[in-house]
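Database features (Swiss-Prot):
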ACT_SITE  ASP499  active site, proton acceptor
BINDING   LEU381, GLY382, LYS383, GLY384, SER385, PHE386, GLY387, LYS388, VAL389, LYS404  ATP binding site
DOMAIN    375-634  domain 'Protein kinase'
DOMAIN    635-704  domain 'AGC-kinase C-terminal'
MUTAGEN   GLY384 to Glu  Severe loss of nlp-29 expression upon D.coniospora infection
MUTAGEN   LYS404 to Arg  Probable loss of kinase activity. Loss of mlk-1 phosphorylation
MUTAGEN   PRO544 to Ser  In k501; normal up-regulation of nlp-29 upon D.coniospora infection or physical injury
Amino acid sequence: MAQAENACRLKLLRADVPVDLLPAGCSATDLQPAVNVKEKIEVNGESRLVQKKKTLYPEWEKCWDTAVAEGRILQIVLMFNQTPVVEATMRLEDIISKCKSDAITHIWINTKPNGRILAQTRHLKNAPDDDHPVEDIMTSRSNSGPGIQRRRGAIKHARVHEIRGHQFVATFFRQPHFCSLCSDFMWGLNKQGYQCQLCSAAVHKKCHEKVIMQCPGSAKNTKETMALKERFKVDIPHRFKTYNFKSPTFCDHCGSMLYGLFKQGLRCEVCNVACHHKCERLMSNLCGVNQKQLSEMYHEIKRGTHATASCPPNIANLHLNGETSKNNGSLPNKLKNLFKSHQYSVEEQKETDEYMDNIWGGGDGPVKKFALPHFNLLKVLGKGSFGKVMLVELKGKNEFYAMKCLKKDVILEDDDTECTYIERRVLILASQCPFLCQLFCSFQTNEYLFFVMEYLNGGDLMHHIQQIKKFDEARTRFYACEIVVALQFLHTNNIIYRDLKLDNVLLDCDGHIKLADFGMAKTEMNRENGMASTFCGTPDYISPEIIKGQLYNEAVDFWSFGVLMYEMLVGQSPFHGEGEDELFDSILNERPYFPKTISKEAAKCLSALFDRNPNTRLGMPECPDGPIRQHCFFRGVDWKRFENRQVPPPFKPNIKSNSDASNFDDDFTNEKAALTPVHDKNLLASIDPEAFLNFSYTNPHFSK
């Protein structure tokens, strides 16, 4: 395709048209633009403007391109019901002259007889020339990017704990707060407790599951709430009156202080409960009721009911007859200590770990335990809000691994303890799939958690695609096949990956791919009815159902897989926006642009993966195109050979040694490999000693 030196990308944002020029019942937002591109030609010695191409009808706030040539004129006509209202004429050369280098520029285009149009323009170079109609290169924002130039971090909204209609989120309280359930002070330097997003009730993390009353700010009326009302009939309203508190007092709902000198809040005449004026309508009808005792009683009854229903008759008889007392002395004292609350330290756990290995390992001797002193820190491979990933060497073995270092305080502050254990579980499970990064061992210090994983020195696909802009179809198909095998393995084990992207697909020394970073993974054990609800992922790869706040399943991974395939084939993202709002709007509403350089089979595969209905998306059972492995894009693929890693890779990364880090970004590898110490000793002291019990693990199935 021939190339032109200059091109102009335009986006019409809005029009300012005087009211007297608008037809009856029409506003400026009702006007529709029509674009004519005219060229100057010589006819019998006279210059005339001739329109050689069809009229374009671009949408507002959608990008479109046109090549710039000498004498070419752009005519924009704003119409209402096919009737012209105002028009503007401008030389394309004048438009690009106002652009600032390669940056996006906003300009006003004057219209006749009056008014103006706000447009966003950008000067492009090496665009298709005039041999191609303007409408052929008309694009939406999905084709407005210059290519993949940056690494994009994942986002995760705060985890919401829904209890009786309350939406509790871990919260950092800048001022002293008391728990509205147990009335105790909420200690801590980070996120000391949970606060409901609807009614602002504040509780300890340990108390949030004990809340028994329905959230007054929620419209929900769950079965549990109805059952609770039927059982306890708790509906005793308070008798509040304005009160002058003579000493510092805290609200029994939101937990914060009642400020002021006079009439700071309300107090119940019967039970002396205090609250802000603004919290009165949110106070539960629990006058004279001890919520903590009532909650304990309710949960005790609930536990007793479940225990009786679930225990087999012989087990129930053992409890009733007291026969279990015969075995009281058979439980080793060391094992009993595991169930006692004690101050945790890394050193004290070593003996317990070895003892547990003997018990569960069949007495064949303890599995070797690893700690930070066993490794030399060599280079930084990557960084994030969680901490770092470093290249390390196992001392005396000449073995190299990738060590992921997670800050304990950051994990606790973001309420991500459960996610850390899920990541550990998936890494252990990865030994059963050749396309997942394996765990070598995990351990901890007082400040950090460590995952030691196999070192994939081929680098990630983001690094390689930045070198050559895009992959050919054969190479893309190879990577896609191995990714499909990996995803289907995870889905078979009821795991949603949720963070598939170029950065997380790494190459080993032979050129085979492996998925890494399972910090966003979700297992069925912590999902509602097999569905997840957390808003998380990398913005460019997030599926429409996540953006809409709907419950979702494994289909989100196939949407991300479609974005990944598009980036490999085209060399840029399928959806674009200047900010997250524009990007998400593009994902929800726009159709990706498929260039002519990709095959029909690839375009058909991408279209099926970009199905906004998750049930019929390619990869899901209800997809009308059938199973993903039988799609025409994968015609001729021997899936058995792929599953066994028997297909030779089309590309082998250049690796000089086992410790070579040349396939990783210099921005990271040039940094000094060191852990950032936590200097705040009070912060370390506030960490729950039992938050990361039994985290240490050595994988007996690890294979290099």
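Count begins at 1; order follows the chain as displayed.
Cβ atoms here come from the backbone N, Cα and C positions, even for glycine.
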Which residue, of the recorded positions GLY384, GLY387, PRO544, has its CB surrounded by the fewest other CB atoms within 10 A?
GLY384
Fewest other Cβ within 10 angstroms of its own Cβ, chosen from the recorded positions LYS383, LYS404:
LYS383
Around the Cβ of LEU381 (ATP binding site), other Cβ atoms found within 10 Å total 26
For VAL389 (ATP binding site), just count the other CB atoms lying within 10 A of its CB, please.
22
Secondary structure tally of the domain 'AGC-kinase C-terminal' (635-704) (DSSP, helix then strand then coil):
14 helix, 2 strand, 54 coil
Tell me, in order along the sequence, which recorded positions from LYS404, ASP499, PRO544 have their CA within 10 Å of GLY387 (ATP binding site).
LYS404
Cα of PRO544 (mutagenesis position) to Cα of ASP499 (active site, proton acceptor), in Å and rounded, measures 15
How many Å lie between the Cα of LYS404 (mutagenesis position) and the Cα of VAL389 (ATP binding site)?
4
With H, G and I counted as helix, E and B as strand and the rest as coil, say where DSSP puts GLY387 (ATP binding site).
strand
The residue listed as 'active site, proton acceptor' and GLY384 (mutagenesis position), Cα-Cα, nearest whole angstrom
14
Applying a 10 Å Cβ distance cut-off over all chains shown, what neighbour count does ASP499 (active site, proton acceptor) have?
22
Cα-to-Cα gap, the residue listed as 'active site, proton acceptor' vs VAL389 (ATP binding site), nearest whole Å
17
